[in-house]
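Copied over from Swiss-Prot, here are the features:
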BINDING   53-58, 79-80, 116-117, 144-145, Lys249, 276-278  NAD(+) binding site
BINDING   Tyr230  substrate binding site
MUTAGEN   Tyr240 to Phe  Loss of reductase activity, but no significant change in the affinity for crotonyl-CoA
ACT_SITE  Tyr240  active site, proton donor
MUTAGEN   Leu276 to Ala  Significant decrease of the catalytic efficiency; when associated with A-277. The catalytic efficiency is slightly reduces and the affinity is relatively similar to wild-type; when associated with A-277 and A-295
MUTAGEN   Val277 to Ala  Significant decrease of the catalytic efficiency; when associated with A-276. The catalytic efficiency is slightly reduces and the affinity is relatively similar to wild-type; when associated with A-276 and A-295
MUTAGEN   Ile287 to Ala  Shows 7-, 13- and 15-fold decrease of catalytic efficiency of the reductase activity for hexenoyl-CoA, crotonyl-CoA and dodecenoyl-CoA, respectively. The affinity is relatively similar to wild-type. This mutation may increase the accessibility of the longer acyl chain to the active site pocket
MUTAGEN   Leu291 to Ala  The catalytic efficiency and affinity are relatively similar to wild-type toward crotonyl-CoA and hexenoyl-CoA
MUTAGEN   Phe295 to Ala  The catalytic efficiency and affinity are relatively similar to wild-type toward crotonyl-CoA and hexenoyl-CoA. The catalytic efficiency is slightly reduces and the affinity is relatively similar to wild-type; when associated with A-276 and A-277
MUTAGEN   Tyr370 to Ala  The catalytic efficiency and affinity are relatively similar to wild-type toward crotonyl-CoA and hexenoyl-CoA
Amino acid sequence: MIVKPMVRNNICLNAHPQGCKKGVEDQIEYTKKRITAEVKAGAKAPKNVLVLGCSNGYGLASRITAAFGYGAATIGVSFEKAGSETKYGTPGWYNNLAFDEAAKREGLYSVTIDGDAFSDEIKAQVIEEAKKKGIKFDLIVYSLASPVRTDPDTGIMHKSVLKPFGKTFTGKTVDPFTGELKEISAEPANDEEAAATVKVMGGEDWERWIKQLSKEGLLEEGCITLAYSYIGPEATQALYRKGTIGKAKEHLEATAHRLNKENPSIRAFVSVNKGLVTRASAVIPVIPLYLASLFKVMKEKGNHEGCIEQITRLYAERLYRKDGTIPVDEENRIRIDDWELEEDVQKAVSALMEKVTGENAESLTDLAGYRHDFLASNGFDVEGINYEAEVERFDRI
């Protein structure tokens, strides 16, 4: 059949297998051009890498950079729905297939484990695989985005919420497909919702992974572990950083400090990344309007980055520098949101957001760029793919 995107409430309900494959191949191509022999000369390099949440966005870019930039062996974990002959799989499932196929072609070791990374069963599978291969991890990337987590100790399923504290949040958001502007409101969270969000999106599971891998002797001396986070602009603070998600991110940062204290042989960091269109960010109110405005400003300035540009910069200019140092802020966080939060960028973005109406959103902001990134994360609007061609089956790429 001919496959067109099915979008409802900022969620794309289907995926294009060949589009996903081409998207992965394009990122691999970019990585090879960016992480040159000159970039790597005299710097340490990752050899054995575990990526938790490897199938989309920053996690996928991290795995691609490790493997195709530095030649690392990778184990990836993600929870995806497989395609069948007649039914769509999730984009991440096709991305994983494309990654493994490309790795095999280049003789790179890659194992993708499909399942709930929050569970102890999946941790045991990773441990078994690493022992079988005889490797210790020197880089562990924690890039999980999930609305729910079942606590392995209690069996209780916790659900995260995106809510402010204290008072109702009201802000402008835009429908990226119609340009329609609307006010949205979010009611304040109660204590139970805040605690549940920390359970899902805080550092508890990250710490559990590190402890179990450490106990089994699978962490290389000097192993780096990273968890990804976001701070963002003033416009989203009340809902995001000063709300329930912010509470979880604070817990994540506290976890990094604790991991460093308890495991002197490893280095744990939170990496604060740029705001981008991912399957996770597309459903956050206010974010589409902010990102469409940000993209406009940064593209005009010439320093706009997507996931792969951000992550190759993270590896080349933060994690694996020639002088061996990892630059951090006063909270020991790696900052690659630096270009996003430059004062002139934020001033220009705020000014744009003030002027936006339903009539001028398309011309004033980069809604077209936002739409492209949103569709491309599901395998659509990818250059070089004929979307009028029939897709014969959905269980392969």
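From the backbone N, Cα and C atoms, a Cβ is placed for every residue, glycine too.
Where a substitution is noted, the model still shows the residue that was there originally.
All features noted in Swiss-Prot, drawn onto the structure.
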{"residue": "Gly53", "record": "NAD(+) binding site", "Cβ neighbours (10 Å)": "25"}
{"residue": "Ser55", "record": "NAD(+) binding site", "Cβ neighbours (10 Å)": "27"}
{"residue": "Gly57", "record": "NAD(+) binding site", "Cβ neighbours (10 Å)": "25"}
{"residue": "Phe79", "record": "NAD(+) binding site", "Cβ neighbours (10 Å)": "19"}
{"residue": "Asp116", "record": "NAD(+) binding site", "Cβ neighbours (10 Å)": "17"}
{"residue": "Tyr230", "record": "substrate binding site", "Cβ neighbours (10 Å)": "23"}
{"residue": "Leu276", "record": "mutagenesis position", "Cβ neighbours (10 Å)": "25"}
{"residue": "Val277", "record": "mutagenesis position", "Cβ neighbours (10 Å)": "25"}
{"residue": "Phe295", "record": "mutagenesis position", "Cβ neighbours (10 Å)": "24"}
{"residue": "Tyr370", "record": "mutagenesis position", "Cβ neighbours (10 Å)": "24"}
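Taking the recorded positions Leu144, Ile287, Leu291 in turn, the residue surrounded by the fewest other Cβ atoms inside 10 Å of its Cβ turns out to be Leu144. Recorded residues Phe295 (mutagenesis position) and Tyr230 (substrate binding site) have their alpha carbons 16 Å apart, per Cα-Cα distance.
The DSSP secondary structure for Phe79 (NAD(+) binding site) is coil. Of all Cβ atoms in the protein chains displayed, 24 besides its own lie within 10 Å of the Cβ of Lys249 (NAD(+) binding site).
DSSP gives Leu276 (mutagenesis position) a coil state; it is part of no helix or strand.
Taking the Cα atom of each, Phe79 (NAD(+) binding site) and Val277 (mutagenesis position) are about 20 angstrom apart. Every protein chain considered, the tally of other Cβ atoms within 10 Å of the Cβ of Tyr240 (mutagenesis position) stands at 25.
Val277 (mutagenesis position) and Tyr370 (mutagenesis position) have their C-alpha atoms 7 Å apart, to the nearest angstrom. In this structure, Lys249 (NAD(+) binding site) is part of a helix by DSSP. Cα distances from Ser55 (NAD(+) binding site) to the mutagenesis positions Leu276, Ile287, Leu291 are smallest for Leu276. Annotation: Leu276 are the recorded positions among Gly57, Leu144, Lys249, Leu276 whose CA atoms are within 10 angstroms of the CA of Ile287 (mutagenesis position). Rounded to a whole number, the distance between the Cα atoms of Tyr230 (substrate binding site) and Asp116 (NAD(+) binding site) is 23 Å. Taking Leu276 (mutagenesis position) as the reference point, the binding-site residues whose C-alpha atoms are within 10 Å of its C-alpha, out of Gly57, Leu144, Lys249, are Gly57.
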